[in-house]
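Below is a structure I'd like to ask you about.
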Amino acid sequence: MHPAHLLVLLAVCVSLLGASDIPPLPLNLAQFGFMIRCANGGSRSPLDYTDYGCYCGKGGRGTPVDDLDRCCQVHDECYGEAEKRLGCSPFVTLYSWKCYGKAPSCNTKTDCQRFVCNCDAKAAECFARSPYQKKNWNINTKARCK
């Protein structure tokens, strides 16, 4: 092997060893997004929910601003239960599901997959039945979420 190739290979191996401390990406967010589209019939993008109220998106605290934000609070709590009761990692748990009309249906094998899929399905259905109020998107969470 050419010395330059060996040096590159060594650099890649060292980089990969260092990358083992990097937390995994939230792989199931894409699945959750498709589930949201299933439940709402594609009427609203899943991205519309990322910075909504006090709970939709990263983190969450305070009192939910409306029913839709409450859906996100319940979803956060459901993920917390998956971690606490079953030792699941909800953000990286992939599962199998199908869309029947506007109803997501979980079809999974393990307890973690089933629990996380049900968290997502219930949240997606809750999003679909709760009004979206633009005034609650991208709010000042420091001021409103106490």
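Each Cβ is built from the backbone N, Cα and C atoms, and glycine gets one as well.
Unsubstituted: the structure retains its original residues.
In case it's useful when we look at the structure, here is the feature table from Swiss-Prot:
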ACT_SITE  HIS75  active site
ACT_SITE  ASP120  active site
BINDING   TYR55, GLY57, GLY59, ASP76  Ca(2+) binding site
MUTAGEN   GLY57 to Ser  Large decrease in neurotoxicity, 500-fold decrease in catalytic activity, no change in binding affinity to M-type receptors, 20'000-fold decrease in binding affinity to N-type receptors
MUTAGEN   LYS58 to Leu  Almost no decrease in neurotoxicity, myotoxicity, nor in catalytic activity, no change in binding affinity to M-type receptors, no important decrease in binding affinity to N-type receptors; when associated with L-58
MUTAGEN   ARG61 to Ser  Almost no decrease in neurotoxicity, myotoxicity, nor in catalytic activity, no change in binding affinity to M-type receptors, no important decrease in binding affinity to N-type receptors; when associated with L-58
MUTAGEN   HIS75 to Gln  16-fold decrease in neurotoxicity, 500-fold decrease in catalytic activity, no change in binding affinity to M-type receptors, 50-fold decrease in binding affinity to N-type receptors
MUTAGEN   ASP76 to Lys  Complete loss of neurotoxicity and catalytic activity, no change in binding affinity to M-type receptors, 1230-fold decrease in binding affinity to N-type receptors
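How about a rundown of where these features are and what they're close to?
Listed in sequence order, TYR55, CYS119, ASP120, LYS122, ALA123, CYS126 are the same-chain residues at least 6 apart in sequence whose CB falls under 8 Å from the CB of HIS75 (mutagenesis position).
Mapped onto three states, the DSSP output places ASP120 (active site) in helix.
The C-beta environment of GLY57 (mutagenesis position), restricted to residues of the same chain at least 6 apart in sequence and closer than 8 Å, consists of TYR49, THR50, ASP51, CYS72.
Summarising the environment of LYS58 (mutagenesis position), the number of other Cβ atoms within 10 Å of its Cβ, over all protein chains shown, is 8.
Under the three-state DSSP scheme, ARG61 (mutagenesis position) falls in the coil class.
Around the Cβ of ASP76 (mutagenesis position), a 10 Å sphere holds 18 further Cβ atoms from the protein chains shown.
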With Cβ-Cβ distance below 8 Å and at least 6 positions apart along the chain, what are the contacts of ARG61 (mutagenesis position)? List them in sequence order.
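Same-chain residues close to ARG61 (mutagenesis position) (Cβ under 8 Å, separated by 6 or more) are CYS54, THR141, CYS145, LYS146.
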Tally every other Cβ atom lying within 10 Å of the Cβ atom of ASP120 (active site).
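If we count other Cβ atoms within 10 Å of ASP120 (active site), we arrive at 28.
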Return only the integer: C-alpha distance in Å from ASP76 (mutagenesis position) to GLY59 (Ca(2+) binding site).
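For ASP76 (mutagenesis position) versus GLY59 (Ca(2+) binding site), the Cα atoms are 8 Å apart.
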Which residue among the binding-site residues TYR55, GLY59 has the fewest other Cβ atoms within 10 Å of its Cβ, if you could check?
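Selected from the binding-site residues TYR55, GLY59 on minimum Cβ neighbours within 10 Å: GLY59.
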